[in-house]
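Shown below is the structure under consideration.
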Amino acid sequence: MQPPPRKVKVTQELKNIQVEQMTKLQAKHQAECDLLEDMRTFSQKKAAIEREYAQGMQKLASQYLKRDWPGVKADDRNDYRSMYPVWKSFLEGTMQVAQSRMNICENYKNFISEPARTVRSLKEQQLKRCVDQLTKIQTELQETVKDLAKGKKKYFETEQMAHAVREKADIEAKSKLSLFQSRISLQKASVKLKARRSECNSKATHARNDYLLTLAAANAHQDRYYQTDLVNIMKALDGNVYDHLKDYLIAFSRTELETCQAVQNTFQFLLENSSKVVRDYNLQLFLQENAVFHKPQPFQFQPCDSDTSRQLESETGTTEEHSLNKEARKWATRVAREHKNIVHQQRVLNDLECHGAAVSEQSRAELEQKIDEARENIRKAEIIKLKAEARLDLLKQIGVSVDTWLKSAMNQVMEELENERWARPPAVTSNGTLHSLNADTEREEGEEFEDNMDVFDDSSSSPSGTLRNYPLTCKVVYSYKASQPDELTIEEHEVLEVIEDGDMEDWVKARNKVGQVGYVPEKYLQFPTSNSLLSMLQSLAALDSRSHTSSNSTEAELVSGSLNGDASVCFVKALYDYEGQTDDELSFPEGAIIRILNKENQDDDGFWEGEFNGRIGVFPSVLVEELSASENGDTPWMREIQISPSPKPHASLPPLPLYDQPPSSPYPSPDKRSSLYFPRSPSANEKSLHAESPGFSQASRHTPETSYGKLRPVRAAPPPPTQNHRRPAEKIEDVEITLV
């Protein structure tokens, strides 16, 4: 740990600043004098050479032409967008009109050489006067700052003394009367102490007032120094040197133009084309001459001598196929994650740039550092995303279903970003500090899923055109055999629980009595009407009469592990069903509680390692959400679950076998608005933990084909069979039941 920086006195800091100001002004003055001297000597030499007629002029120009300038070639000598050809053409034109310079030697002496010497002499004198005046002004400011330091010191001493007297008086007032002390003596001491405290308070107040007045005067003096005195000194030091320099530069070209028509044509052409010098063209020439900056050839695949393949290969039904699918899923997840990182960092960058003016001077450097870090993070995320997209393009070329994984991952990320946008509080500026700038930065370090609990609720939009409140119970009218992995086989007269709509019309997602979930044709089902509630309750009562007689051992282990295990154990909840594509991947249903073993790996592919039902494996992190500290078993209701007896079902009206979450987990699913987090009361937990009836067995935990995480069907639903296939005698009326 480094020691804290040493505090520098205000007076010493002011002296250092003033010394640096003086040094910079002298350096600026010296540079201007050097430029005047260069112009003066150049005019003298040129006039002397003109006296010697053409020989002397050619000698002068040849001295400058001998220098090798980069970017000057024979084929681009007439391209005046480059600065070096312009300067070279100027020297060549000088040599061409050498004989005409004899008549203008006096003009150089009268208009440039002598005035430049006079201007430089005056500038040296002005520098001496300005330095003396600036030194005097700086000394006055130093004296003001010294008075401020004295007033501050006196204020601190008197205030500390007054504080000590006040503390002593408070202690004496709270002390009890001793056996050997009389009340009169205590009163005298109290009066004396109060007088002392009043005197110290008066001195402290006087010192504070003097300090504040001195502070105001010092600030005013400092403002005067920077806004008036320093500006006037710099203006006096510059004088009219820039006007003289401008006149000298004009005199060089004007004198040459007035010599003769040939000279006029030459320098008029140079004058017009000198303004065409641009940085982009000079940079282009530089890149053309230096091949080291050119883009090299793409890297080529170098096969082994015995290998004849030159591209990715996929064999159906082999491990390679699963490996390529895993790579597609891995890099699609990475693309989505980096897209989210770019959006977050761009949001941080916009906040920093928009609120930069409100930041105080002390934190300006920190603000610039944060802006640079945000831009660097965006650049890195764009590179990672570009590399991942290149991998996906190559996988797509050989037929891997890249679009499926990419669409699924991007939909998830876009829903999270939309939810974050609505849940994101506005930026608040207070005391020059932006309190909302760190929120988006911290979000990149740990993805926040707490605001995304309502993202997956699709019940508000029904593709079929009918608004329904899911889940609801319906009856199968026609039998249907699943033809796709994400579909569900149903039998006639079977009772299903419809949980949500599909993306395409005439498809809905349903769960059967054994807990299997999949898509079924909507027209194959009979949805409940507004009557026959009693018959529906009677037909469904038997399915749930035994739901409160058994408990789940996995739930008991989870609660016990949360209470008795390590406090650092982290749990996550599955947002979708997932089936592992390889042996080392973990399979789990929606709502499952998974214990996290490791969040970091060497590939950084978005996969975490966890344990579920005694099995250890890896799984995509975008399919789960982290549970908060209260949900990991640190709240009292988790302890009450173990000791509270299960309530017996009411004899008159048994509960309906409708579930707000998959039977594989005792906790509510995040895509149901009726429950966001774990239950908050013991009674609510008991109902949730014992809501699983024997009719909905645990055998459906590993049914990945019907997972929520896969894409919804985009195929057309099959038409229902003819009406003769249905037996009208067995028509059953259903009723829509919404759980609260």
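Placement of Cβ uses the backbone N, Cα and C atoms for every residue, glycine included.
Although substitutions are noted, the structure shown does not include any of them.
For reference, Swiss-Prot lists these features for the protein:
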{"type": "DOMAIN", "residues": "8-282", "note": "domain 'F-BAR'"}
{"type": "DOMAIN", "residues": "469-530", "note": "domain 'SH3 1'"}
{"type": "MUTAGEN", "residues": "Y478 to A", "note": "Loss of ability to promote actin polymerization; when associated with A-480"}
{"type": "MUTAGEN", "residues": "Y480 to A", "note": "Loss of ability to promote actin polymerization; when associated with A-478"}
{"type": "MUTAGEN", "residues": "P521 to A", "note": "Loss of ability to promote actin polymerization; when associated with A-524"}
{"type": "MUTAGEN", "residues": "Y524 to A", "note": "Loss of ability to promote actin polymerization; when associated with A-521"}
{"type": "DOMAIN", "residues": "567-629", "note": "domain 'SH3 2'"}
{"type": "MUTAGEN", "residues": "Y576 to S", "note": "Abolishes interaction with ITSN1 and location at clathrin-coated pits; when associated with S-607"}
{"type": "MUTAGEN", "residues": "F607 to S", "note": "Abolishes interaction with ITSN1 and location at clathrin-coated pits; when associated with S-576"}
{"type": "MUTAGEN", "residues": "S681 to E", "note": "Increased recruitment to the cell membrane"}
{"type": "MUTAGEN", "residues": "S681 to A", "note": "Impaired recruitment to the cell membrane"}
Mutagenesis positions Y524, Y576, F607: which have a Cα within 10 Å of Y478 (mutagenesis position)?
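Matched mutagenesis positions: Y524, sequence order.
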Just checking: which of P521, Y524, Y576, F607 have a Cα that is within 10 Å of the Cα of Y480 (mutagenesis position), counting only these mutagenesis positions?
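The mutagenesis positions passing the 10 Å Cα test are P521, Y524.
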Fill in the CA-CA distance, P521 (mutagenesis position) to Y576 (mutagenesis position), as an integer in Å.
22
Across the domain 'SH3 2' (567-629), what is the average pLDDT of the model, as a whole number?
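Result for the domain 'SH3 2' (567-629): average pLDDT 82.
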Out of these mutagenesis positions, Y478, Y524, which one has the fewest other C-beta atoms within 10 Å of its own C-beta?
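Among the mutagenesis positions Y478, Y524, the sparsest Cβ neighbourhood within 10 Å belongs to Y478.
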I want to verify one value. Collapsing DSSP to three states, which class is P521 (mutagenesis position)?
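In the DSSP reduction, P521 (mutagenesis position) maps to strand.
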List the Cα distance (Å, whole number) between Y524 (mutagenesis position) and Y576 (mutagenesis position).
26
In whole Å, how far is Y576 (mutagenesis position) from F607 (mutagenesis position) when you measure between their Cα atoms?
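Their Cα atoms are separated by 15 Å.
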Could you tally the C-beta atoms, other than its own, that fall within 10 angstroms of the C-beta of Y480 (mutagenesis position)?
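Summing over all protein chains shown, Y480 (mutagenesis position) has 22 other Cβ atoms within 10 Å.
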Could you tell me how many residues in the domain 'SH3 1' (469-530) are helical, how many are strand and how many are coil under DSSP?
3 helix, 28 strand, 31 coil
What are the helix, strand and coil residue counts for the domain 'SH3 2' (567-629) according to DSSP?
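The breakdown for the domain 'SH3 2' (567-629) reads 3 helix, 29 strand, 31 coil.
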